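Straight from Swiss-Prot, the features:
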ACT_SITE  C109  active site, for E2-like domain
ACT_SITE  C548  active site, for E1-like domain
MUTAGEN   C109 to A  Less efficient conjugation with CdnD. No conjugation with CdnD, proteins still co-immunoprecipitate; when associated with A-548
MUTAGEN   R369 to A  Less efficient conjugation with CdnD
MUTAGEN   R420 to A  Very poor conjugation with CdnD, proteins still co-immunoprecipitate
MUTAGEN   D479 to A  Wild-type conjugation with CdnD
MUTAGEN   T517 to K  No change in CdnD-Cap2 interaction
MUTAGEN   C548 to A  Less efficient conjugation with CdnD. No conjugation with CdnD, proteins still co-immunoprecipitate; when associated with A-109
Amino acid sequence: MSTVVQQVPAELQAALTLINNDPRMRTNNAWALSADKRWSLKFTAELSVPCSSFMPDNSVWHLVLWQEETLIRIEVYPDKSEGISATFQHQNYNFSDASTREWTSGNPCLENTPTVFGRNLWGLEPEALLDRISWRLSRLLLWIDAAAQEKLATTGDAVELPAFPDQSPFTVIGFSEQIDDLPFWASKTGEWGFASSTGLPGAHGTLFLREFLDNKGKLIRTTKWSPFMRKGARTTNAVWSVLPTLPVLAPWQAPRTWQELSHCFAQCGLSLPDLFSDIGRSVRALRKQRAPGLLLLGFPLENKIGDEPARIHWLALRLAGLSNTMTKRPGFRPTERNRRTWDREQPLSQEPIRWVRTQNWAADQLRTRGEAANDIRSKKVLIIGAGSLGSMIAENLMRIGVVSQGILDADLLQTGNLSRHALTMTSVGHNKAAALVEHLNRILPDASARSFSCAFPPESEVAKNSLRQYDVIIDCTGDDGVLKSLAAFDWKSEKIFISLAMTWRAEGLFAFAASETSFPVTDASSRFNASASPEIDMDEARIEGIGCWHPVFPARADDVQLWAAVGTKFICRVVSAPGRIYEYFKQMPDGTVEKEPHEY
């Protein structure tokens, strides 16, 4: 409940004047302050273009401001009685709830796209409060005109799914759909079946889809996930159905009730009541099939408006209303025919849908925040040496999309290693390679790392043949003996060899690369020795622990992280343009890095 306040801040009073001075806006109302400290002002906005069936000439809105930590939020909401009732693109779901607030939930998106990054200087929105209010109101006028003309989303724009009402805040169902998968699912339009899922170990409220079966329970598709994710048990707890298009009500409203979803099915020439009847009959007939709790709706989705569909996308909602073999109703016989009739009732009800959030965990979707070029993402990479530098480079490569990795190391992880290693205390006492691979396979769903818990070269012929399958061989041992072994090993084909080693106190980084059938150890060693790197000073060495004099390499975690970043970029460059390359990187006292290239 809001109350009119006699003493209104000067900036808000100025905003009222600003509205009445605009020929397309007007208000006779006063500012009101709600119990939850939200200022609101009711006003009318007028179109400058012809009206449409969803956008009238005049619509009533509420300008709402409130304090959110150190910022003042400014939003505009439709009035419950005289505002727009439809939901458009670039608008939150527009619903009139039973609260005492006078406005609905459907505030349009008026922000400039760059502001989502939290940097106002990237956008056009000003900083002063009154200027921000004026800017938002002018954006609203542009928005209602575009909505009336159906121009909120135009050809070439990125496709945006509608806002789903009452969607779970963090329960997430992950799936993986690539571009190549679309023809398979397009052939299943109008069909349905069962699906299994597994809980993501250690995560909160997160599932991922494992297998798809037809409606007879026969396996038709398996989703590939990381070895870590495949350890969990599968539960067949979902039903899938493929639609020819996104289920949406004009102009851009996600269905809120089962009846609205039935209407979307009917628009596609399908019947949701028939689907429920068929699902119920199959579940009751399959004695080992537990009652599914989720309904997955798949449909082809394009990346940009006007493009051809690129891949299948899945929506999820809680499945309810199906009868089981024990379902009875007073006055009715508990027959299969009656239960099929009862199953058809839920899709025609006004009961709200409980939408569940879904995400596409396909490789190209996971790394939209940043990934390596395809040149290296397509390569199989072997890292020899899972110490501080090797572990951090392996993690960097995994996160940017180099998912097929082999890690080789014979050593066990010591507690002392943890001060500058990617691993944690839970890995102490384990083989470094095996523990690092376990860590890598937990990073992202498409990870595919394997370990070789041995020294190089391995004695086993099976292991030797496995190593020969890798395209890029990265040495992170800092051991001259390993370089000689790299040269002596019969790789059978041309490889991209890379050797990275930190200098004393991690003041510099040696970086050598070659694309040949064997590692050119003489050239690499001579390059390393010729570089102006700091001399080893045993007086600066640290002891491993009290009671023994076993010197350890002095370097801080931030130094190792720096060289891991530089080394990762070097690896990416070399793979994109193979050849003999040697570079020496030196860290300056202020933390900057200088590169000393060496010509061939």
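For all residues, glycine too, the Cβ spot is worked out from N, Cα and C.
Substitutions noted, but not modelled.
Here the structure is a predicted model, which means the values were calculated and not measured.
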- Local Cβ density at C109 (mutagenesis position) - other Cβ atoms counted within 10 Å: 18
- Item | D479 (mutagenesis position): secondary structure state under DSSP, collapsed to three categories | coil
- Select one residue from R369, R420: among these mutagenesis positions, choose the one with the most other Cβ atoms within 10 Å of its Cβ. R420
- Query: Do any residues at least six apart in sequence from T517 (mutagenesis position), in the same chain, have a Cβ closer than 8 Å to its Cβ, and if so which, in order?
  - Reply: W491, S493, E494, K495
- Based on Cα distances to C109 (mutagenesis position), point out the closest of the mutagenesis positions R369, R420, D479. R369
- Measure from the CA atom of D479 (mutagenesis position) to the CA atom of R420 (mutagenesis position) and give the result in Å, rounded to a whole number. 19
- Note on the structure: In all the protein chains shown, the tally of other Cβ atoms within 10 Å of the Cβ of D479 (mutagenesis position) is 14
- Task: Quick one: pull the CA-CA distance for R369 (mutagenesis position) versus D479 (mutagenesis position), whole Å only.
- Result: 36
